[in-house]
Each structure stands twice: as structure tokens, then as C-alpha cells.
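Student: Annotations for this protein, taken from Swiss-Prot, read as follows:
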- 8-126: domain 'Longin' (DOMAIN)
- Phe42 to Glu: Increases palmitoylation. Targeted to Golgi membranes. Targeted to Golgi and cytosol; when associated with S-194. Targeted to cytosol; when associated with S-195 (MUTAGEN)
- 138-198: domain 'v-SNARE coiled-coil homology' (DOMAIN)
- Cys194 to Ser: Decreases palmitoylation by 55%. Prevents palmitoylation; when associated with S-195. Targeted to Golgi and cytosol; when associated with E-42 (MUTAGEN)
- Cys195 to Ser: Prevents farnesylation. Targeted to cytosol; when associated with E-42. Decreases palmitoylation by 13%. Prevents palmitoylation; when associated with S-194 (MUTAGEN)
Amino acid sequence: MKLYSLSVLYKGEAKVVLLKAAYDVSSFSFFQRSSVQEFMTFTSQLIVERSSKGTRASVKEQDYLCHVYVRNDSLAGVVIADNEYPSRVAFTLLEKVLDEFSKQVDRIDWPVGSPATIHYPALDGHLSRYQNPREADPMTKVQAELDETKIILHNTMESLLERGEKLDDLVSKSEVLGTQSKAFYKTARKQNSCCAIM
């Protein structure tokens, strides 16, 4: 999972203006970096230009996903990431950056601004912090921990069963479980298998 670009733009009536951008092109060869960066700027501007105000969208291009958020006040943000990067985290980042940007940069500067004239140093920090969505987004971190716990539980249960042995056989042979518990297990098993087929 990787973020390559984080841009803040202004969607004007005549054209889209790049206000500030941060890039991570370290995974590209040295000679490709400036071209890749220019292409990401071009793509970001094009996506904002073709998006309506008040919309969020994700555009797939080969192995990359471009997430765009254009607010009703014409402020827009674009994240370019690989296709494994979670969309929810990308949109959380865009919302956070645009809220912060609108508080720190005067609205009068948006239509006439440029990366050289706009002072918003936090963008590079956001790009590097959100490289790992688990660390940046608490929900993603919790979900990953739950997934890991599920995997551990499944591995543990499978490792307890001997080769060729099934949990159903163990339940039916069990002397510890009462008749009612065995009936409950069988009913639950049938319901779960019924739902899995649907």
C-alpha cells in the first residue's frame, strides 16, 4: 500500500489551479521522477476539472487509484495511491486536509494561488503519516487487529483437530456435552451452512 501524491486544488470557472502538492516518487527510478510528478499533477487537475462540485469519486488507471473530493466551495483534493490503499482512509485524509487548509489559507488566495505562494507546510507530513493506513486511521488499525485475531483463532482450532478429524464427530462423541448442547450445536451448524449457501 502506497500513497504517491496528495494535492490541494481550486476548481475555478475557467480552469483548475494547483494550490499545494506533496509527492512520494521514491519508488520510481531517479530519471523518471520529474516526469511522474508532472503526470500526477496533470492527472489531478484533469480529474478535478471533470468532477462536479460536492462530489467524491475514485478513478482507476492501471495499478493506481485516484481519489478526488471536490467541495461545494470549489476547494478540491486528490490522492493518488496504489489500488491496495483503502478508499475510506484516502477520503478521510482528503477531508482532514481540506478542512485544515481552508482554516489556514485565506479563501481570497484560492483562485490566484500557486504552490510557491501558498503557505501550507503540513501536506508533506500528512503524506508520510498516511503511508501506513493502519497507523494513520484508528478504524483500519482495529480492523486489521480483528482480522489477525480471526486468523489466529482459525489456525488454533484447526491445529487442535487431528488429521481427518472433524468437529462434528468430536461433538457427537463427547461425554461432557449434554443432549441439549449437542442439539443446539447441530441446529446452529445447519443454520450457518444454510446461510453460507445463500
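Glycine residues also receive a Cβ, built from the backbone N, Cα and C atoms like all the rest.
Just so you know, the substitutions we noted aren't modelled in this structure.
Describe the structural surroundings of these features, if you would.
Tutor: Under DSSP, residues within the domain 'Longin' (8-126) fall into helix, strand and coil as 44 helix, 34 strand, 41 coil.
Just so you know, the Cβ of Phe42 (mutagenesis position) picks up 11 other Cβ atoms within 10 Å once every protein chain is counted.
Mean model confidence of the domain 'v-SNARE coiled-coil homology' (138-198) amounts to 62 (pLDDT, 0 to 100 scale).
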